[in-house]
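A.B. asks: I have a structure I would like to understand better, so I am pasting it below and will then ask my questions one at a time.
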Amino acid sequence: MSSARTPLPTLNERDTEQPTLGHLDSKPSSKSNMIRGRNSATSADEQPHIGNYRLLKTIGKGNFAKVKLARHILTGKEVAVKIIDKTQLNSSSLQKLFREVRIMKVLNHPNIVKLFEVIETEKTLYLVMEYASGGEVFDYLVAHGRMKEKEARAKFRQIVSAVQYCHQKFIVHRDLKAENLLLDADMNIKIADFGFSNEFTFGNKLDTFCGSPPYAAPELFQGKKYDGPEVDVWSLGVILYTLVSGSLPFDGQNLKELRERVLRGKYRIPFYMSTDCENLLKKFLILNPSKRGTLEQIMKDRWMNVGHEDDELKPYVEPLPDYKDPRRTELMVSMGYTREEIQDSLVGQRYNEVMATYLLLGYKSSELEGDTITLKPRPSADLTNSSAPSPSHKVQRSVSANPKQRRFSDQAAGPAIPTSNSYSKKTQSNNAENKRPEEDRESGRKASSTAKVPASPLPGLERKKTTPTPSTNSVLSTSTNRSRNSPLLERASLGQASIQNGKDSLTMPGSRASTASASAAVSAARPRQHQKSMSASVHPNKASGLPPTESNCEVPRPSTAPQRVPVASPSAHNISSSGGAPDRTNFPRGVSSRSTFHAGQLRQVRDQQNLPYGVTPASPSGHSQGRRGASGSIFSKFTSKFVRRNLSFRFARRNLNEPESKDRVETLRPHVVGSGGNDKEKEEFREAKPRSLRFTWSMKTTSSMEPNEMMREIRKVLDANSCQSELHEKYMLLCMHGTPGHEDFVQWEMEVCKLPRLSLNGVRFKRISGTSMAFKNIASKIANELKL
């Protein structure tokens, strides 16, 4: 795919020239009147469309963009659609957005989120991408704790393979962190968010300080110029440490403190970390960037290939693209496409509806998905029911073998931007029936520890997933589950020594550690105090803060990382409220310490106030970074140090599970079932059963009670705590507490679910919006008062 392309120009990051549509394609894009997303208000049963995609729900939201889960109408494949409001971005941010799209177009690796289609109008940009249903690695670690080294190795091999592939193409990511590592349905890694990526040339230094501070290389804090790959290598070292230990190697209560620790390069080695893993970390976390290992060298490391002696990790070789797959071509011809436009779109890399359909026809969203393609007919009769008629030149396609029902104008108009068309209720119903239940996909996951990076015969297609790694999502016994799910290791205490377990290792890059070899298979049930820690002194009199910043401040930029539906995610957290004080975690999210930022963004106000970089004055924005509800074991860290806030210098992403007609904050009606629908729908509602899915649960929120009795108890407790709620599904409530616009306002879901393989039901909590402190306070109170 790359052989047909000219090298990507390195964008001058200070250049503010207004970009043009030519950034996205060599041919002019169609204008906004070519695309009409239907308003959901046109019919109670209709869902909005963008081109050939039915928009299902919002799964992420920011200041200037939304991410929606969508289904490709012709193939039935799920995709993530990033909808970006270009009118809200300045010229510099637009340039970075277009650069991100250009870079995504040339990347074709099984562990990198695949771009399928780009739809552009005068005011909006739609990026249709691979949907990673497993969520973020960050959330997985919060829910399940650290990974065993065997599992971490499988994931890390995929990560290194993908990043090394980028470096092969002279592309540096510059924002590698656990939040930008997604998991697909088979628990394989998908690297996302190339918003800060750029092309590099050795000798032509980059000088932009961007990324997440805990993952940032020391030379970035020092304001030094860099080639590119070495900053990714440092970030990979932080990621490896995070996977294996469940905590960050460098942390602090504010940016100044974090900077000092990174520049010292000291980090603790947990007692359970193997010597091989420790030695590998020393190749990543080296203060001198010129002495840092290359990824080609890292691939040959002993730890990387344990259990893979016959399959040593090697640089990924991108296969030649297969643009003449007869099976897909014939299917598309039967839809009404012509062979000429199929070849033109593929060879020209148009990333239009034709190319997207071809890619999706060969794309497997899961190892469990068979080769059978279920195509959805688009009969002409449906046009009579259309509330948003298509342009006159657009003729509906059919799965009939007759290719005459096909428009021809887009061959002359360049890359086609699909129009939005209304479809009959029957067609929508058929599409809904084709959707594979999440629980089926979850329960059918394979368990294997190998992580081979296969050759892909086509960009983004038949991308055989690496053999899935073991999933720890299965419900364990009570004792095992509690200890294994105890989230992340204790943060190194400031100004005081921590209790050690016989041996302490303070590792400095290049120095010899005194850590003895330890088995990677240490029982997760071992007491938490048996952890190595370091005492880090703070020097408040030292120079603080970031390196010299650019003159042009950056505005928030859109992230193209596709988000997943949080409901069925393996990382949807339950509130653990049993027993004494909850455990603490190193992994608060939504705080500035975890925010990706650019050099132009200033933090002097917070530093002058000596506030922790996770605790700042509350933002009045309605787009706060509401995330998944977290288990009680992660709450006291927020209580003691961090408060979630909207400090992301990109989009403050917010996961929502709400109807399309809802936006921001709305008043919820207490206990009202949707009044629309016919008798059949009401009957189906009455007969609905709780979903069976994996989620983090505690003994306090599980019960052998009937689901309906549990719902009555939940409503009773909600009413007693002055919470408003709305019945979204039979066993799911949308809840609200506090005053909209105030810090105490929070929205969350409560759902009664069946625990797989157990004769128990559990209550799943998931935060939608509001600060983690507000959510923790009300959710813990409700969980404690439930009599289940």
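Note: Cβ is positioned from N, Cα and C throughout, glycine not excepted.
What you see is the original sequence, not a version with the noted changes.
Annotations per Swiss-Prot:
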- ASP175: active site, proton acceptor (ACT_SITE)
- ILE59, GLY60, LYS61, GLY62, ASN63, PHE64, ALA65, LYS66, VAL67, LYS82: ATP binding site (BINDING)
- 323-362: domain 'UBA' (DOMAIN)
- 739-788: domain 'KA1' (DOMAIN)
- THR208 to Ala: Prevents phosphorylation and activation by STK11/LKB1 complex (MUTAGEN)
- THR596 to Ala: Loss of membrane dissociation and binding to YWHAZ (MUTAGEN)
A.B. asks: Pull the DSSP breakdown for the domain 'KA1' (739-788) and write it out as helix, strand, coil residue counts.
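C.D. replies: The breakdown for the domain 'KA1' (739-788) reads 14 helix, 18 strand, 18 coil.
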A.B. asks: Across all chains shown, how many C-beta atoms besides its own are within 10 angstroms of the C-beta of ILE59 (ATP binding site)?
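C.D. replies: Excluding its own Cβ, the number within 10 Å is 26.
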A.B. asks: How far apart, in Å, are the two Cα atoms that lie farthest from each other among ILE59, GLY60, LYS61, GLY62, ASN63, PHE64, ALA65, LYS66, VAL67, LYS82, the residues recorded as binding ATP?
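C.D. replies: Maximum Cα-Cα distance: 14 Å.
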A.B. asks: Give me the CA-CA distance between ILE59 (ATP binding site) and THR208 (mutagenesis position), in Å, as a whole number.
C.D. replies: 30
A.B. asks: For the domain 'UBA' (323-362), provide the mean pLDDT of the predicted model.
C.D. replies: 95
A.B. asks: Find the shortest Cα-Cα separation between THR208 (mutagenesis position) and the recorded positions LYS61, VAL67, ASP175, and name the residue that gives it.
C.D. replies: ASP175
A.B. asks: Mind checking how the domain 'UBA' (323-362) divides into helix, strand and coil residues in DSSP?
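C.D. replies: Its residues divide into 28 helix, 0 strand, 12 coil.
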A.B. asks: From the Cα of ASP175 (active site, proton acceptor) across to the Cα of ASN63 (ATP binding site), what is the distance in angstrom?
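C.D. replies: Checking the Cα atoms of ASN63 (ATP binding site) and ASP175 (active site, proton acceptor) gives a distance of 20 Å.
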A.B. asks: Counting all other Cβ atoms within 10 Å across every protein chain shown, which of the binding-site residues ALA65, VAL67 scores highest?
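C.D. replies: Compared across ALA65, VAL67, the most Cβ atoms within 10 Å surround VAL67.
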A.B. asks: If you measure VAL67 (ATP binding site) to the residue listed as 'active site, proton acceptor' at Cα, how many Å is it?
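C.D. replies: Their Cα atoms are separated by 19 Å.
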A.B. asks: Round to the nearest Å and give the CA-to-CA distance linking LYS61 (ATP binding site) with ASP175 (active site, proton acceptor).
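C.D. replies: Roughly 20 Å, rounded to the nearest whole number.
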A.B. asks: Measuring Cα to Cα, how many angstrom lie between ALA65 (ATP binding site) and the residue listed as 'active site, proton acceptor'?
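C.D. replies: It is 19 Å, counting Cα to Cα.
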A.B. asks: Could you check what DSSP calls ALA65 (ATP binding site) once collapsed to helix, strand or coil?
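C.D. replies: It is in a strand.
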